Amino acid sequence: MPINRPNLNLNIPPLNIVAAYDGAEIPSTNKHLKNNFNSLHNQMRKMPVSHFKEALDVPDYSGMRQSGFFAMSQGFQLNNHGYDVFIHARRESPQSQGKFAGDKFHISVLRDMVPQAFQALSGLLFSEDSPVDKWKVTDMEKVVQQARVSLGAQFTLYIKPDQENSQYSASFLHKTRQFIECLESRLSENGVISGQCPESDVHPENWKYLSYRNELRSGRDGGEMQRQALREEPFYRLMTE
């Protein structure tokens, strides 16, 4: 399927996401979620089901791999170049106005089913209704078979607070929760087999494919203490309880 390729000489780097570090101060985003957890949770429970209009005429996985240094599709800037093993997608006009607070989801599928998984999810990932402004998918031709992002975590969705003060609104949290549930359902409906969940992540029993990590307050090595801390993250609880 087509990808628009403007003839522009733009220097657009891959996503720069803040690395995990020890002793990180709890940002105001997290404090807001903790202090307003019950109110946000109650508001979310009363909201109607969200609907996501799927984008049409989106690239397939092969097309994504061929996006090169710069391409456009459905308002998303795409790039896949150099030694980076990921194909990056970034919404040209972000819907979320806050600063990244570390919240992200991985999607893990069987290595050989990444193209099929992308085909199942692409209409949602490129949807104008999607709450996800930035995401990436592994270019499976660039990674060795036993690599972490080969066995699982082939998709990463970065979630940013929707408000300018870097706080999440109840409506955005509800929309995000509904969106990830929709991704789960779509993969299951299409017979996609789940992959290896990263040791660094947590997920409830009913999630077969998605998992969560806050990368400002955790590392890739994981461990039970880290997973317990992640299960207590207010953002994660609002997505799962």
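For all residues, glycine too, the Cβ spot is worked out from N, Cα and C.
Nothing has been swapped: the model has the original residues at all the noted spots.
Annotation source Swiss-Prot lists active site, proton donor at HIS106. Look at Swiss-Prot and you will find LYS136 tagged as active site, proton acceptor. Per Swiss-Prot, mutagenesis PHE100 to Leu is noted as: Loss of enzymatic activity. Per Swiss-Prot, mutagenesis HIS106 to Lys is noted as: 7-fold decrease in enzymatic activity, but no effect on substrate affinity. For the mutagenesis experiment LYS134 to Arg, the note given by Swiss-Prot reads: No effect on enzymatic activity. Experimental mutagenesis at this site is recorded by Swiss-Prot as LYS134 to Ala, annotated: 2-fold decrease in enzymatic activity. Mutagenesis annotation in Swiss-Prot: GLU215 to Ala, described as Nearly no decrease in enzymatic activity; the structure shown retains the original residue.
This view paints the features noted in Swiss-Prot onto the structure.
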residue: PHE100; record: mutagenesis position; Cβ within 10 Å: 22
residue: HIS106; record: mutagenesis position; Cβ within 10 Å: 22
residue: LYS134; record: mutagenesis position; Cβ within 10 Å: 21
residue: LYS136; record: active site, proton acceptor; Cβ within 10 Å: 23
residue: GLU215; record: mutagenesis position; Cβ within 10 Å: 21
Separation of alpha carbons, the residue listed as 'active site, proton acceptor' and HIS106 (mutagenesis position) (Å): 10
GLU215 (mutagenesis position) and PHE100 (mutagenesis position), distance between Cα atoms, whole Å: 10
Rounded inter-Cα distance in Å - LYS134 (mutagenesis position), GLU215 (mutagenesis position): 15
Alpha-carbon spacing, the residue listed as 'active site, proton acceptor' to GLU215 (mutagenesis position), which is rounded to whole Å: 16
